[in-house]
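Since the structure comes first, as structure tokens, the remarks are kept for the end.
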Amino acid sequence: MVTVFGILNLTEDSFFDESRRLDPAGAVTAAIEMLRVGSDVVDVGPAASHPDARPVSPADEIRRIAPLLDALSDQMHRVSIDSFQPETQRYALKRGVGYLNDIQGFPDPALYPDIAEADCRLVVMHSAQRDGIATRTGHLRPEDALDEIVRFFEARVSALRRSGVAADRLILDPGMGFFLSPAPETSLHVLSNLQKLKSALGLPLLVSVSRKSFLGATVGLPVKDLGPASLAAELHAIGNGADYVRTHAPGDLRSAITFSETLAKFRSRDARDRGLDHA
């Protein structure tokens, strides 16, 4: 069963306008609606991470997420905080969120004791840049991508496990779009080889492709028109081993998953009936 992460950005400069919720009341309303229409988890981003994003201090990140965490205090297990800043992460841990999502993949060992004492799940993301936000200068070649991603995760998972973090708390995100390369071919190669990654790593995978640059480069459309391409990529990811999908359109994805699962049941039933006919 796939877990759907709905994207909620508490920023002024996220690359997809419709994901932005700047006022606390609007953010709470949007989060509740996401949970209603199909999100299992709301992934809350207090700072953008695309190449043109402006820096946000930990104090401002905390100021942005605090009202939402107050409002969702009885559903903290369904909240993820998307931040790579240790101060924000420690605050989120103290509030009892269900997930921490780090685009740098938790590089700071000083945070590990706090993580080990908590029980939230960790989305450990790979990026070619290794630190900071996505850039247009990193360039991971398609033919090198899988080996590089596996090497990164083997080292990072080992470090987290040695610090006392249980393996069943770890979720791995290979990174997509500018986090891999400005060239769409790298993301397409990784997306088409999810099964290989999952077999090599042996841990759950999260895939986040929603409205990303490589989709636009592939189909020749702007961000605002990438809903159908995003859904197609997300369904491909689910069919090829993704356990978690992070999306701007959780309601659409949930409907598509429901239909796909229903169709699979009918296909299985029909195959079983044909077997009985030939018995």
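Backbone N, Cα and C define each Cβ position, glycine as well.
Here the original residues stay in place, and none of the substitutions has been built in.
Copied over from Swiss-Prot, here are the features:
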{"type": "BINDING", "residues": "Asn9", "note": "Mg(2+) binding site"}
{"type": "BINDING", "residues": "Ser49, Phe178, Ser213", "note": "4-aminobenzoate binding site"}
{"type": "BINDING", "residues": "Asn101, Asp173, Lys212", "note": "6-hydroxymethyl-7,8-dihydropterin binding site"}
{"type": "DOMAIN", "residues": "1-258", "note": "domain 'Pterin-binding'"}
{"type": "MUTAGEN", "residues": "Leu180 to Lys", "note": "Fully complements folP deletion mutation in E.coli strain BW25113. Does not adversely impact growth or enzyme expression levels"}
{"type": "MUTAGEN", "residues": "Leu180 to Glu", "note": "Drastically reduces ability to complement folP deletion mutation in E.coli strain BW25113, except has no effect on resistance to sulfisoxazole (SOZ). Does not adversely impact growth or enzyme expression levels"}
Over the domain 'Pterin-binding' (1-258), what is the model's mean pLDDT? 91
Checking the binding-site residues Asn9, Asn101, Lys212 against Phe178 (4-aminobenzoate binding site) with a 10 Å Cα-Cα cut-off, in sequence order, leaves Lys212
Pairwise Cα distance maximum in Å, 6-hydroxymethyl-7,8-dihydropterin-binding residues per record: Asn101, Asp173, Lys212: 18
Beyond the listed site residues Asn101, Asp173, Lys212, identify every same-chain residue whose Cβ lies within 8 Å of the center of their Cβ atoms for the 6-hydroxymethyl-7,8-dihydropterin site. Ile103, Val123, Met125, Gly175, Met176, Phe179, Leu206, Val207, Ser208, Arg246
Row Phe178 (4-aminobenzoate binding site), column other C-beta within 10 angstroms, all chains, value 24
Which of the three DSSP-derived classes (helix, strand, coil) applies to Leu180 (mutagenesis position)? coil
Let's check the environment of the residue listed as 'Mg(2+) binding site': how many other CB atoms sit within 10 Å of its CB? 27
Leu180 (mutagenesis position) versus Ser213 (4-aminobenzoate binding site) - Cα distance in angstrom: 11
Neighbour count (Cβ, 10 Å) for Asn101 (6-hydroxymethyl-7,8-dihydropterin binding site): 27
Other C-beta atoms that fall within 10 angstroms of the C-beta of Asp173 (6-hydroxymethyl-7,8-dihydropterin binding site): 25
Check Asp173 (6-hydroxymethyl-7,8-dihydropterin binding site) against DSSP and tell me helix, strand or coil, would you? strand
